[in-house]
Amino acid sequence: MRILVLGIDGHLGWPLALRLAKRGHEVIGIDNLSTRRFSEEVGSDSAFPLPQPQERVSEAKKHLGVDITFYVGDITNYGFFKDIVQRYKPDAIVHFAEQRSAPYSMIDMDHAVYTVINNEVSTLRVIQAVLEVDPTIHILKMGTMGEYGTPAFDIPESIYVEAIVNGKKDKIIVPRKAGSVYHWTKVHDTDFLLHFQELYGLTVTDIMQGPVYGTRTEEIVEETLRTRFDFDEVWGTVVNRYCVEAILGLPLTVYGKGGQTRGFISLEDSIQALTLLLENPPKQGEYRVANQFAEIYSVKKIAEFVKKAGEELGLNVEIGSYENPRVEAEEHYYNPERKVLPSLGFYPKKRLPEDVKIMIKDLLPYKTRLERFKHVILPKTKWRKPQYVKRVR
């Protein structure tokens, strides 16, 4: 297949490109390199130094024998984007080209506005290009389990669900309750894709993925092939953050009660799942939802795994308790359905309790580099801004 990967420079985009190219697919990628800039904006960087785009392509050719085409540009620039879609006429478009950090979207109103404009315009441009070039192109969009929030019902793996409202039964979109501006943009992505899919019969896979952890995939065989690894309070996911904190001797930053529970998936298993979804597309005109996770844990339980792994490697690891900067349930029910990926042959290769030890081992050689960013790990970005809170007497 010919596959266009939007956001190829990112944590998932790069290893997915390597996997697809290694499997014989023609891979074209686009990235505006915004995550590199935004990470620097908050005083951070990737734990692993990242080569420049053309060097990444050269290293992939050198070590894996694959050819990847990498364009630096912004897909919200529609003339630029449509030209590439028209030139290559891909079988599938992987849409990772969005601002992906919940805390970044909550820094202030300007960051919220940027996140909404960038994420929604990019999705609408993908839809427009597919409609104008070839409506049969499979759109694979990265969503998030965070679209649903933490409902008291089992989260279905479908776009619609039957419900009774005021005594009347009807089919409704599965209820969403996002917890940040970023997560709301993912909800609106779903709304836009569903709207145009129902108008024009587009073929869509909407992936509801949980937090990703890990440093390795089968194709990351050299340091120069590594994908970016974020660990700060704005860009780093919880497992990544804990592993770096363990190395730097910082108490693990458990927010609030620590009962926040999510579905997690390793980097290797995420790439495996994405590849399966691309190589086994839905029927033409179908809107397919895939809940993409492998294990369900609370953030406090993950801290215990990291503490154990760190101590086995000779580190002194303490679990801290921090005021939660977010507005979220800290103890809740959580039970999402997962049938689509197993039906395609997905079987997780990694388990979080064991993989965190590998992560720490991979990060230890970069301890001196990580020390430079020690000041950006503790939580500072608060969801509720004091200047906007009205005092109720």
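Glycine is no exception: its Cβ is also placed from the backbone N, Cα and C atoms.
Unsubstituted: the structure retains its original residues.
The Cβ neighbour count for His95 (mutagenesis position), using a 10 Å radius over every protein chain in view, is 26. Record note (Swiss-Prot), mutagenesis His95 to Ala: Loss of activity. The unchanged residue is displayed.
One mutagenesis experiment catalogued in Swiss-Prot, Arg100 to Ala, is accompanied by this note: Loss of activity. In the three-state DSSP assignment, the secondary structure recorded for Arg100 (mutagenesis position) is coil. Other Cβ atoms within 10 Å of the Cβ of Arg100 (mutagenesis position), summed over all protein chains shown, number 25.
Taken residue by residue with DSSP, Val238 (substrate binding site) is part of a helix. Cβ neighbour count for Val238 (substrate binding site) (all protein chains, 10 Å cutoff from its Cβ): 21. As annotated by Swiss-Prot, substrate binding site applies to Arg100, Thr144, Tyr182, Gln209, Val238, Val239, Asn240, Arg241, Thr253, Val254, Tyr255, Arg326, Val327, Glu328, with the evidence given as similarity to another entry.
Swiss-Prot documents Thr144 to Ala as a published mutagenesis change and attaches the note No change in activity. In the three-state DSSP scheme, Thr144 (mutagenesis position) is classed as coil.
Summarising the annotation, Swiss-Prot assigns active site to Thr144 (among others). Annotation for Thr144 (mutagenesis position): spatial neighbours His183, Lys186, Met208, Gln209, Gly210, criterion Cβ-Cβ under 8 Å with sequence separation of six or more.
Per Swiss-Prot, mutagenesis Met145 to Ala is noted as: Loss of activity. For Met145 (mutagenesis position), the Cβ neighbour count at a 10 Å cut-off comes to 24, with all displayed protein chains included.
Under its mutagenesis annotations, Swiss-Prot gives Glu147 to Ala the following note: Strong decrease in activity.
The Cβ of Tyr148 (mutagenesis position) lies under 8 Å from the Cβ of Ile155, Val174, Pro175, Arg176, Lys177, Met208, Pro336, each of which sits 6+ residues away along the same chain. In Swiss-Prot, a published mutagenesis experiment is listed as Tyr148 to Ala, annotated Strong decrease in activity.
There are 21 other Cβ atoms within 10 Å of the Cβ belonging to Ser180 (mutagenesis position). For the published mutagenesis Ser180 to Ala, Swiss-Prot gives the following note: Decrease in activity.
According to Swiss-Prot, the feature active site, proton acceptor maps to Tyr182, an assignment based on similarity to another entry. Long-range Cβ neighbours of Tyr182 (substrate binding site) (same chain, at least 6 residues apart, Cβ-Cβ under 8 Å): Gln99, Arg100, Ser101, Ala102, Tyr104, Ser105, Met106, Thr115, Asn119.
Quoted from Swiss-Prot, the note attached to the mutagenesis of Thr185 to Ala states: Decrease in activity. Proximity of Thr185 (mutagenesis position) to non-local residues of its own chain (separation of 6 or more, Cβ distance below 8 Å) is seen for Glu98, Gln99, Ser105, Thr115, Val116, Asn119, Glu120, given in sequence order. DSSP assigns Thr185 (mutagenesis position) to a helix in the three-state reduction.
Other Cβ atoms within 10 Å of the Cβ of Lys186 (active site) number 26 in total over all chains. Here Swiss-Prot flags Lys186 (among others) as active site.
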Cβ atoms other than its own within 10 Å of the Cβ of Thr253 (substrate binding site), all chains, total 21
Compare all C-alpha positions of Arg100, Thr144, Tyr182, Gln209, Val238, Val239, Asn240, Arg241, Thr253, Val254, Tyr255, Arg326, Val327, Glu328, the record's substrate binders, and send over the largest distance in angstrom.
-> 23
Other CB atoms within 10 A, centred on Tyr255 (substrate binding site) | 19
For Ser180 (mutagenesis position), the three-state DSSP class is coil
